[in-house]
Amino acid sequence: MIPTYMNIMLAFTISLLGMLIYRSHLMASLLCLEGMMMSLFIMTTLIALNTRSPLTNIMPIILLVFAACEAAVGLALLVSISNTYGLDYIHNLNLLQC
């Protein structure tokens, strides 16, 4: 396996481990999720460049759109929780239900 791909997979794995370790804080979880999305974006971009297929050229852009939507929703939840409770614990998400 090419060392570039191994480094990107290592970045994804480290972000996944960070997500599992810091799952009680929303800010740390969002940062780890962004790291995972960026490593997936780089991986799909490299695959699209190597295959040179017109069908795979749109995949990194679609992934980037979903990452931006995920970041916007995550930051909205973070602002809502921090304004309401002053903390960024994920267990406060259950308290936001009507």
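Note: Cβ is positioned from N, Cα and C throughout, glycine not excepted.
Where a substitution is noted, the model still shows the residue that was there originally.
Looking at Swiss-Prot, the entry for natural variant Met9 to Val says: In strain: Isolate 704. What Swiss-Prot says about the natural variant Arg52 to His is this: In strain: Isolate 704. Under the heading of natural variants, Swiss-Prot lists Asn94 to Ser and annotates it as follows: In strain: Isolate 704.
Cα of Arg52 (variant position) to Cα of Asn94 (variant position): a distance of 46 Å. Here the Cβ of Met9 (variant position) has 13 other Cβ atoms within 10 Å, regardless of which shown protein chain they belong to. The two recorded residues, Asn94 (variant position) and Met9 (variant position), have Cα atoms 33 Å apart.
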